[in-house]
Amino acid sequence: MVKLPAISKKPREIAKQKIIELAKKMYEDLMKGKRPKITMPIRSLSNAMFDKEKGSFTLVGKEKARTLTVNQAKIFAQTTKMLEFAKQLLETDDFSTLREAYYVSKNWGEARFDDQQASNNVIEDLEAALGVLREHLGFIPEEDGSSVVGPLKIIEETPEGELVVDCTKLGTGAYNIPNDVTKLNLETDADFILAIETSGMFARLNAERFWDKHNCILVSLKGVPARATRRFIKRLHEEHDLPVLVFTDGDPYGYLNIYRTLKVGSGKAIHLADKLSIPAARLIGVTPQDIIDYDLPTHPLKEQDIKRIKDGLKNDDFVRSFPEWQKALKQMLDMGVRAEQQSLAKYGLKYVVNTYLPEKIKDESTWLP
């Protein structure tokens, strides 16, 4: 097993210092008779371009400013109050769920939030303004990450001492990825990571000990992967130089929402593309060609599927940067059908374990970039 040094509290210390620097700048502006402001990059694909060389989206520099004016008085107050709350969390080494942060604001008088989405948006704006992850500011989502199993040891420092989880000794269960993966120390001698769209397929592969037969780490994405899941996979990939193979349903959602988010990021978190995206990831299936080659049971494309494909071909810089993806999506459009991972059960419950995945993993020419 390759062991890395334990992760320190440095990210939270950096976040705290950035909060202090921003507050100091606003104070200096006030003392000079200027309106204090908080500048942040615009968090949307309109402020990004796909850099094929890097394999991820890059911000193009569009910014917005939150200024202490009559029109922005409330949102500015909400932003500074949230900044203060984040500083308190870091100073006390505490955390707040996004839901808790919303309710904390109910004690802020006129600066309170009317709904949680507005509160979440301010937290993500601060994340963008400071250039740090919201988790490093002390804010975590309600949901945990996904499940993981395989040749991996996870070491976590707890108040009771060092906790070691051996992901090969969990019976039929799996390790649940926590919200903040920064504090985890990871040891592995696996050959690759297999990220799986559905919990059902993950359960099948785990039950058959696919990870043991192929010396790989299995990660359940549970649909579009949560931030914690993406950061966990990215750490394993970068720290242990592990290839990341992705196994989704053969449909536009699996390709352009789930796989695309893991590989190059999402529009909402475009400012974090370098911290969350995994450009080296590859999709091994289910591809449109697999549907033909393996004669899989199918369902007709829905209207929303067709719309998603056409939009991707026309407007998605990721798709437009890869001829292989353009060809695959046009092929699916011509076929007019989609297929689920579980459709491989047509040939028996163990077919995906004994035949399909071993063949796909071995033949890189069938992968999509």
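Cβ from N, Cα, C; glycine included.
Sequence annotations record features per position, and here Swiss-Prot assigns domain 'Topo IIA-type catalytic' to 10-146.
Secondary structure at Tyr103 (active site, O-(5'-phospho-DNA)-tyrosine intermediate), taken from DSSP and collapsed to helix, strand or coil, is helix. The active site, O-(5'-phospho-DNA)-tyrosine intermediate annotation in Swiss-Prot covers Tyr103.
Sequence-distant contacts of Glu197 (mutagenesis position), defined as residues of its own chain at least six apart whose C-beta falls under 8 angstroms from its C-beta, comprise Leu221, Gly223, Val246, Phe247, Thr248, Asp249, Gly254, Ile258, Gln341. One entry in Swiss-Prot concerns the mutagenesis experiment Glu197 to Ala. Its note says: Reduces affinity for DNA.
Per Swiss-Prot, Mg(2+) binding site is recorded for Glu197, Asp249. When secondary structure is read from DSSP and collapsed to three states, Asp249 (Mg(2+) binding site) falls in the coil class.
Here the recorded positions are Tyr103, Asp249, and the one whose Cβ sees the fewest other Cβ atoms within 10 Å is Tyr103. Per-residue pLDDT, averaged over the domain 'Topo IIA-type catalytic' (10-146), rounds to 92. In the three-state DSSP scheme, Glu197 (mutagenesis position) falls into the coil class.
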